[in-house]
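Before any comments, here is the structure.
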Amino acid sequence: MATLLRSLALFKRNKDKPPITSGSGGAIRGIKHIIIVPIPGDSSITTRSRLLDRLVRLIGNPDVSGPKLTGALIGILSLFVESPGQLIQRITDDPDVSIRLLEVVQSDQSQSGLTFASRGTNMEDEADQYFSHDDPSSSDQSRSGWFENKEISDIEVQDPEGFNMILGTILAQIWVLLAKAVTAPDTAADSELRRWIKYTQQRRVVGEFRLERKWLDVVRNRIAEDLSLRRFMVALILDIKRTPGNKPRIAEMICDIDTYIVEAGLASFILTIKFGIETMYPALGLHEFAGELSTLESLMNLYQQMGETAPYMVILENSIQNKFSAGSYPLLWSYAMGVGVELENSMGGLNFGRSYFDPAYFRLGQEMVRRSAGKVSSTLASELGITAEDARLVSEIAMHTTEDRISRAVGPRQAQVSFLHGDQSENELPGLGGKEDRRVKQGRGEARESYRETGSSRASDARAAHPPTSMPLDIDTASESGQDPQDSRRSADALLRLQAMAGILEEQGSDTDTPRVYNDRDLLD
């Protein structure tokens with residue numbers, strides 16, 4: 001048996017191991033297409049700001065081809081460094097594209113104010129053709145700008161500080177698009193607006209240079225469909241992270257936005273580790289979880305072997321990303337989602353409608369959190385030096401806090417996932433019973449008895465105070481009391497209806513201990 005277990009562990013480890021890069025064959029080369037990237041040919045701020053203005057106008061034109069749009073975006077993304085050409089050549093390693101750099105300088109003879117640097121050759125016409133979209137009169141909006149503030153006609157500046165603020169504002173809006181351009185483009189607008197408000201409050205961006213939604217949609221769609229552009233953006237992020245010492249302000253902002261980009265599309269894997277394993281609830285000892293725990297361990301080792309590109313595997317369309325989906329560990333994922341819903345309010349908005357979702361293990365996670373409330377881990381207590389008296393004090397305080405949170409209907413018990421609670425009694429999970437359940441059931445019984453007594457006494461008092469509608473009302477008495485006879489009759493009718501509803505609810509309460517809820521399996525199908 002020991003040999004079998006060792007062989008099983010070795011099999012699982014080799015099964016999830018990434019393929020070895022070395023081999024007898026050579027590198028596979030694909031058919032490359034050429035991308036032209038305009039970069040500044042001198043160190044003048046005027047050249048850079050004019051190039052930025054022309055590229056922003058170029059990107060907003062819907063008639064621009066895909067490769068030309070990618071080249072313009074790469075040119076904007078690399079404008080904040082001192083030598084954009086060296087940066088692009090250093091970090092670009094794409095088997096699908098071949099990048100050609102074109103240096104751009106100022107020119108008074110061209111309509112765009114720019115020309116391509118060359119040795120003795122007049123390139124003004126080619127520059128005008130490139131920056132004017134082949135037809136200068138085709139788009140009035142491209143000439144007026146793509147900012148929400150239509151008073152901004154151009155973004156040409158002379159000082160470096162103003163240029164950095166404008167460039168940082170535009171780059172922030174582009175980088176934020178990468179966070180959900182691949183994983184959730186339909187719900188990206190709300191999160192992008194929250195990031196914009198955050199950086200505006202931090203004075204990292206200028207609110208007047210907010211780009212139009214149409215312009216942002218064009219860039220988001222291009223990021224989603226062009227893998228080469230995403231490869232360049234990820235390579236740029238990794239290059240910034242490797243830079244020692246202090247970084248430029250725009251580089252620090254890109255690293256800050258990276259916290260929303262990293263691990264995009266890996267929420268199931270990360271949340272399963274966070275709520276399913278790190279919480280260390282005793283439910284992990286179930287035999288049903290043994291195989292999936294081994295799978296998750298192999299995936300964690302594989303994640304580490306992938307290196308610095310592992311958090312971006314979904315953005316980079318790495319085929320190994322399918323191993324990390326929740327379908328590889330459905331029971332453990334369902335259990336972790338139940339734990340997460342009870343512990344964090346933000347988990348209530350997640351979509352659990354998957355074909356491999358198991359409601360039973362989801363409820364198992366919920367019950368583990370509820371019935372373990374106030375308990376102190378003996379292992380952590382010994383490591384932290386917590387005495388038994390301190391542990392009892394913590395448990396008592398935690399129990400009161402949990403009861404107060406539930407009584408105020410604020411916290412982990414959310415309405416979004418209320419349909420996932422079982423429509424059976426508390427005896428559905430016999431292994432999770434205890435003294436707390438007996439106290440809860442006893443309290444429910446006492447509450448029902450007191451409700452019946454109080455309801456019957458109130459009903460008798462009401463019947464004595466107000467006769468039923470079948471008895472004729474004394475109009476003279478009603479007139480003397482200052483009430484309208486019709487109002488008194490309507491009040492009596494309403495009181496009788498309330499009494500009838502109370503009787504129905506009382507009969508339902510005596511039949512079942514738990515309220516009737518929908519069947520979660522029917523709703524998830």
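Note that Cβ sites are derived from N, Cα and C of the backbone, with glycine treated the same way.
Although substitutions are noted, the structure shown does not include any of them.
Listed in sequence order, the residues of the same chain lying 6 or more apart from Tyr260 (RNA binding site) and placing their CB within less than 8 Å of its CB are Val176, Ala179, Ser191, Arg195. Annotation comment: Swiss-Prot describes Lys180, Arg195, Gln202, Tyr260, Asn351 as RNA binding site.
Reduced to three states, the DSSP call for Thr279 (mutagenesis position) is coil. Here Swiss-Prot describes Thr279 to Ala as a published mutagenesis experiment; the accompanying note says: Loss of encapsidation of viral RNA, but no effect on N-P interaction.
In Swiss-Prot, a mutagenesis experiment is listed as Ser479 to Ala, annotated with the note Drastic loss of N phosphorylation, but no effect on N-P interaction; when associated with A-510.
Quoted from Swiss-Prot for the published mutagenesis Ser510 to Ala: Drastic loss of N phosphorylation, but no effect on N-P interaction; when associated with A-479.
The distance from the Cα of Gln202 (RNA binding site) to the Cα of Thr279 (mutagenesis position) comes to 35 Å. Highest local Cβ density among the binding-site residues Lys180, Arg195 belongs to Lys180, counted as other Cβ atoms within 10 Å over all protein chains shown. For the RNA site listed in the record, the two most distant Cα atoms among Lys180, Arg195, Gln202, Tyr260, Asn351 lie 32 Å apart. Most buried of the binding-site residues Gln202, Asn351, judged by other Cβ atoms within 10 Å, is Gln202.
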